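What Swiss-Prot records for this protein:
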type: MUTAGEN; residues: D22 to A; note: Susceptible to ethidium bromide, tested in M.smegmatis
type: MUTAGEN; residues: D22 to E; note: Decreases resistance to ethidium bromide, tested in M.smegmatis
type: MUTAGEN; residues: D70 to N; note: No longer complements for antibiotic resistance in M.smegmatis
type: MUTAGEN; residues: G140 to D; note: No longer complements for vancomycin resistance in M.smegmatis, in TM5
type: MUTAGEN; residues: L289 to R; note: No longer complements for vancomycin resistance in M.smegmatis
type: MUTAGEN; residues: L289 to D; note: Still complements for vancomycin resistance in M.smegmatis
type: MUTAGEN; residues: A411 to D; note: No longer complements for vancomycin resistance in M.smegmatis, in TM11
type: MUTAGEN; residues: Y464 to A or E; note: Partially complements for antibiotic resistance in M.smegmatis
type: MUTAGEN; residues: F468 to A or E; note: Partially complements for antibiotic resistance in M.smegmatis
Amino acid sequence: MRAGRRVAISAGSLAVLLGALDTYVVVTIMRDIMNSVGIPINQLHRITWIVTMYLLGYIAAMPLLGRASDRFGRKLMLQVSLAGFIIGSVVTALAGHFGDFHMLIAGRTIQGVASGALLPITLALGADLWSQRNRAGVLGGIGAAQELGSVLGPLYGIFIVWLLHDWRDVFWINVPLTAIAMVMIHFSLPSHDRSTEPERVDLVGGLLLALALGLAVIGLYNPNPDGKHVLPDYGAPLLVGALVAAVAFFGWERFARTRLIDPAGVHFRPFLSALGASVAAGAALMVTLVDVELFGQGVLQMDQAQAAGMLLWFLIALPIGAVTGGWIATRAGDRAVAFAGLLIAAYGYWLISHWPVDLLADRHNILGLFTVPAMHTDLVVAGLGLGLVIGPLSSATLRVVPSAQHGIASAAVVVARMTGMLIGVAALSAWGLYRFNQILAGLSAAIPPNASLLERAAAIGARYQQAFALMYGEIFTITAIVCVFGAVLGLLISGRKEHADEPEVQEQPTLAPQVEPL
């Protein structure tokens with residue numbers, strides 16, 4: 001019945017929203033988490049693992065489990081994924097009670113694997129339950145739930161902590177909400193919903209992709225940054241291994257009979273260009289979500305709530321840019337908006353890269369007529385720029401992929417963005433820590449040798465602030481360059497007149513006999 005499929009897709013969208021929220025929710029509560037698991041403030045780089053391992057699990061699981069649902073059924077895979085999400089949430093919350101950092105990482109990884117399956121399965125479910133001519137709005141709504149999570153996640157985390165006074169409750173709340181989604185799915189979907197001709201799962205391709213990303217992340221992480229080496233001793237061999245795995249992945253996808261994405265009808269130049277631009281946008285997004293708050297705490301000496309409040313300007317501008325970008329793209333085309341949006345974002349990050357230690361007093365003079373706060377203005381510019389490209393990149397990707405593969409193509413855009421987040425935050429964190437120790441060593445040498453103990457302590461504190469400011473300045477400069485590179489790729493995405501080659505196929509029957517397409 002129509003009511004049943006609406007309940008099912010609502011439950012799937014709720015699950016997608018929860019997974020997206022938990023991708024970003026930790027960004028604004030990192031200080032509380034650090035205190036609970038015993039990470040000192042001078043080891044900020046360790047806490048990034050709660051983000052990177054979630055993203056790694058998410059990216060590794062998405063293509064494999066999405067395809068697995070074709071073989072084993074949407075209902076079964078959704079229920080298994082939701083159960084895994086509950087387990088991961090419980091482990092993460094308990095890690096806070098026990099103060100166990102490794103348990104925390106394990107919980108976040110389980111969460112990532114589970115939530116990575118939710119988006120492609122729910123997209124496929126929408127394609128099953130709605131006929132082709134009516135499914136665009138349904139798939140768009142599911143995608144909107146994913147995007148909404150990226151906007152609300154940081155605010156959701158700080159709100160729950162403000163309301164309940166404990167960061168663990170962010171994860172405990174997942175248990176009843178996910179259980180509700182499981183009950184809705186149980187009663188709204190038939191038990192036997194496997195495809196009559198199930199597709200084979202590209203297990204080799206998925207494992208090669210996960211291996212490449214995992215080796216890259218571990219190779220980039222230096223647990224003991226000393227300002228002399230960017231990478232740990234084992235870093236270079238692991239990065240070489242990641243490169244080999246990546247080459248093997250692309251080689252496999254080129255010649256294998258079963259692939260993550262069927263190349264038939266796909267226009268690969270604009271498709272890969274859109275994914276590349278999504279990687280750049282994802283890297284910039286995650287660097288902002290992580291490093292702006294750390295700048296507030298490490299340089300401006302803000303508390304957690306104040307530092308999270310800095311992000312509010314960026315997070316408000318992001319959806320405004322997304323809505324505006326979608327509206328403009330229908331008139332000017334996706335290519336122009338993607339190019340302009342990433343250039344605007346690059347300009348915003350160039351402004352952010354010049355943030356001084358006394359940022360709160362810094363202002364921009366606008367044509368000599370009036371002044372505006374530099375911090376707020378720069379974050380709004382970056383947020384608007386990144387927001388502008390969300391719709392055009394997704395639209396351009398889907399336009400050059402046959403409609404039968406729109407679900408996996410939508411997931412590919414998310415995978416590309418999260419790959420950018422994962423590799424971007426790992427690589428820039430490694431570079432930042434390397435440069436921080438170099439900068440700090442140079443600044444410390446400027447302390448007069450005859451300074452008193454109090455003067456020396458004050459000078460050291462000021463030097464740490466200055467070193468943090470310079471380090472983040474370099475990180476955001478690189479982020480601006482990444483956005484410029486993404487803008488160039490934006491020029492190569494599909495125009496409005498370029499479309500995929502649609503194969504001649506008949507409309508497939510719906511998932512269950514009792515469901516009638518509109």
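Placement of Cβ uses the backbone N, Cα and C atoms for every residue, glycine included.
If you look for the noted substitutions, you won't find them, since the model keeps the original residues.
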Discussion item. Counting only residues 6+ away in sequence within the same chain, which have a CB under 8 Å from the CB of L289 (mutagenesis position)?
Written reply: Y24, V27, P154, L311
Response to the item:
Looking at the mutagenesis positions D22, D70, the one with the fewest other Cβ atoms inside 10 Å is D70
Practice prompt. Provide the number of Cβ atoms within 10 Å of the Cβ of Y464 (mutagenesis position), excluding the reference atom itself.
Written response: 17
Item to complete: Looking only at C-alpha atoms, tell me how far Y464 (mutagenesis position) is from D22 (mutagenesis position), rounded to the nearest Å.
Response: 32
Worksheet entry | Rounded inter-Cα distance in Å - D70 (mutagenesis position), D22 (mutagenesis position) | 26
Item to complete: Could you measure between F468 (mutagenesis position) and D22 (mutagenesis position) for me? Cα positions, answer in whole angstrom.
Response: 28
Discussion item. Applying a 10 Å Cβ distance cut-off over all chains shown, what neighbour count does F468 (mutagenesis position) have?
Written reply: 22
